[in-house]
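See below for the structure under consideration.
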Amino acid sequence: MAVMTPRRERSSLLSRALQVTAAAATALVTAVSLAAPAHAANPYERGPNPTDALLEASSGPFSVSEENVSRLSASGFGGGTIYYPRENNTYGAVAISPGYTGTEASIAWLGERIASHGFVVITIDTITTLDQPDSRAEQLNAALNHMINRASSTVRSRIDSSRLAVMGHSMGGGGTLRLASQRPDLKAAIPLTPWHLNKNWSSVTVPTLIIGADLDTIAPVATHAKPFYNSLPSSISKAYLELDGATHFAPNIPNKIIGKYSVAWLKRFVDNDTRYTQFLCPGPRDGLFGEVEEYRSTCPF
């Protein structure tokens, strides 16, 4: 019977320890390699890692081109402009409506801003400037259909028609809520200082960000934006952001808060890009001397 000397015993113990260490290291590397690419596996992720500075800038990381949609060529809406990233890839698509008596020019800045973060965006003129919210819902839907089916091949080839969203100002915001209630397949809705006679949107299941303005006397938040938000089901992803010191017409000029949180919402829910959750949960700080009067949501998303 062989007898193990102290030297051989120490050598054997060291060998077994090294084997155990190597096995543990291999298991750790395997676990890390499996867990690390979680967000990278998202096929809809576009653009660099987001920062506050990037989202608050006047334009995003993508160069943008435009395509005019004449009133004569438009079907079901009043024409407009399509903004799209020059980079050849597929993107979610967004339609944006102006408000009562407003024209496309009043929301044009949003088209270019959002497109520069990796979306195909159409800003529209309505058939008449006096069109009511439910008519604007129909026109937003027609604008989405135009981008998917009738725009140039350059635009159509860039659109992922399974990832659509709508936005609108004032009565366009009311139209946004109406279309969201009619099309649960939409990935996101963003009403901006919205106006609508209907106060109950409990049928909406689309992730919805409502942006109100504390000095709005046309669609006061107490009778519009807040009741709209409160009526949305608590089971859906939703958020309410109230601008501090802003009026009903805040969405008509470039606004870094509207731009930042609109892009973050679209990225999170149209692109399923969780890199943007950090800007929405817990969201902006509100209170005295800030740019945001109030923020609340159904975080976590």
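Just so you know, glycine gets a Cβ as well, placed from its N, Cα and C.
Every position carries its original residue.
Summarising the annotation, Swiss-Prot assigns poly(ethylene terephthalate) binding site to Tyr100, Met171, Trp195 and lists similarity to another entry as the type of evidence. In the three-state DSSP assignment, the secondary structure recorded for Trp195 (poly(ethylene terephthalate) binding site) is coil. Sequence-distant neighbours of Trp195 (poly(ethylene terephthalate) binding site) (same chain, 6+ residues apart, CB-CB distance under 8 A): Gly99, Tyr100, Pro133, Ser170, Met171, Gly173, Gly174, Ile218, Ala219, His224.
Neighbour count (other Cβ atoms within 10 Å of the Cβ, all protein chains): 21 for Gly102 (mutagenesis position). Secondary structure at Gly102 (mutagenesis position), taken from DSSP and collapsed to helix, strand or coil, is coil. Swiss-Prot lists Gly102 to Ala among its mutagenesis entries, and the accompanying note reads: Increases activity on poly(ethylene terephthalate) (PET).
What Swiss-Prot notes for the published mutagenesis of His169 to Ala is this: Decreases activity on poly(ethylene terephthalate) (PET). Packing around His169 (mutagenesis position) is summarised by its Cβ count: 33 other Cβ atoms lie within 10 angstroms of its Cβ, all protein chains included.
Recorded in Swiss-Prot as a mutagenesis result, His169 to Trp carries the remark: Increases activity on poly(ethylene terephthalate) (PET).
Its Cβ taken as reference, Ser170 (active site, nucleophile) is surrounded by 30 other Cβ atoms within 10 Å in the chains shown. Taken from Swiss-Prot, the feature active site, nucleophile covers Ser170, and the record attributes it to experimental evidence.
Shown in sequence order, Val221, Glu242, Leu243, Asp244, Gly245, Ala246, Glu293, Glu294 are the residues of the chain, 6+ apart in sequence, with a C-beta less than 8 angstroms from the C-beta of Asp214 (mutagenesis position). Annotation of the published mutagenesis Asp214 to Arg in Swiss-Prot: Increases the thermal stability of the enzyme; the original residue is retained in the structure shown.
The active site, charge relay system feature in Swiss-Prot is assigned to Asp216 (among others); the stated evidence is similarity to another entry. In this view, Asp216 (active site, charge relay system) is surrounded by 24 other Cβ atoms within 10 Å of its Cβ, with every protein chain counted.
Annotation of the mutagenesis experiment Asp244 to Arg in Swiss-Prot: Increases the thermal stability of the enzyme. Following the DSSP three-state reduction, the secondary structure of Asp244 (mutagenesis position) is coil.
The active site, charge relay system annotation in Swiss-Prot covers His248 (among others).
Among the mutagenesis entries in Swiss-Prot is Phe249 to Ser, Ala or Val, noted as: Increases activity on poly(ethylene terephthalate) (PET). DSSP assigns Phe249 (mutagenesis position) to coil in the three-state reduction, placing it in neither a helix nor a strand.
Looking at Swiss-Prot, you'll find the mutagenesis Glu293 to Arg noted as follows: Increases the thermal stability of the enzyme. Secondary structure at Glu293 (mutagenesis position), taken from DSSP and collapsed to helix, strand or coil, is strand.
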Greatest C-beta neighbour count within 10 angstroms, which of the recorded positions Tyr100, Phe249: Tyr100
Residues flanking the poly(ethylene terephthalate) site, with Cβ no more than 8 Å from the Cβ centroid of Tyr100, Met171, Trp195 and excluding those residues themselves: Gly99, Gln132, Pro133, Arg136, Ser170, Gly172, Gly173, Gly174, Pro194, His196, Ile218, Ala219
Of the recorded positions listed as Asp216, His248, Phe249, the one whose CA lies nearest the CA of Gly102 (mutagenesis position): Phe249
Pairwise CA distance, Asp216 (active site, charge relay system) versus His248 (active site, charge relay system), rounded so that it is a whole Å: 5
Rounded distance in angstrom between the Cα atoms of His248 (active site, charge relay system) and His169 (mutagenesis position): 9
